[in-house]
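Undergrad: Next up is a structure, given as structure tokens.
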Amino acid sequence: MNNNLQRDAIAAAIDVLNEERVIAYPTEAVFGVGCDPDSETAVMRLLELKQRPVDKGLILIAANYEQLKPYIDDTMLTDVQRETIFSRWPGPVTFVFPAPATTPRWLTGRFDSLAVRVTDHPLVVALCQAYGKPLVSTSANLSGLPPCRTVDEVRAQFGAAFPVVPGETGGRLNPSEIRDALTGELFRQG
């Protein structure tokens, strides 16, 4: 996608996000749907769209670690744990961090932790940088259907008018690996 088209697509996506609505965008493996993590209205719309219970918790995807810091508590990390995490970021590995009490329950669900990732997908990096914060990110698929890997698949599942940032996925076959930031325990194989 040329720079002007990408810039226009990102600007249009930010307009939708500012309206507390949900967008779709390519990630490392599949298309994701996401919204403003600070908007309970937007997150509830996303959960309703996905038919996902709020108690499961969500993932935030960001352009850089600084964008994630308001949502996580990294004070318990040792230098070795921090080095391990930073050696995997940016990239397709999601880490579950302790969450401070200020992190909204619509993000953490029933947990006192939050799953977060610093992406290396150039379009998502540009989107998060332009928006100035991370996005809620979950796979773009309706309950019971496979995750979307193309714009056409997103539109087939969510409708022709659904706001999609066009682009290619990163080509990975599987969604991101998920690990505990403190213990390194593998929750989901990537």
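A Cβ is built for glycine as well, from the same backbone N, Cα and C atoms used for every other residue.
Original residues only: the substitutions mentioned are not part of this model.
Pasting the feature list from Swiss-Prot:
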- 7-190: domain 'YrdC-like' (DOMAIN)
- LYS50 to Ala: Loss of activity (MUTAGEN)
- ARG52 to Ala: Loss of activity (MUTAGEN)
- LYS56 to Ala: No change in activity (MUTAGEN)
- ARG110 to Ala: No change in activity (MUTAGEN)
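So where do these features actually land, and what's packed around them?
TA: The local packing around LYS50 (mutagenesis position), expressed as other Cβ atoms within 10 Å of its Cβ over all shown chains, amounts to 18. LYS50 (mutagenesis position) falls within a helical segment according to DSSP.
A 10 Å cutoff on Cβ-Cβ distances gives ARG52 (mutagenesis position) a total of 15 other Cβ atoms nearby, all chains included.
All protein chains shown were included, and the count of other CB atoms within 10 Å of the CB of LYS56 (mutagenesis position) stands at 13. Under the DSSP three-state reduction, LYS56 (mutagenesis position) is assigned to helix.
In the three-state DSSP classification, ARG110 (mutagenesis position) falls within coil. Within 10 Å of the C-beta atom of ARG110 (mutagenesis position) sit 10 other C-beta atoms, taking all shown protein chains into account.
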Undergrad: Tell me, roughly as an integer, the mean pLDDT over the domain 'YrdC-like' (7-190).
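TA: Value for the domain 'YrdC-like' (7-190), mean pLDDT as a whole number: 95.
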Undergrad: Give the distance between the Cα atoms of LYS56 (mutagenesis position) and ARG110 (mutagenesis position), rounded to the nearest whole Å.
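TA: Roughly 7 Å, rounded to the nearest whole number.
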Undergrad: Whole-number answer please: how many Å between the C-alpha atoms of ARG110 (mutagenesis position) and ARG52 (mutagenesis position)?
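TA: Taking the Cα atoms only, ARG110 (mutagenesis position) lies 13 Å from ARG52 (mutagenesis position).
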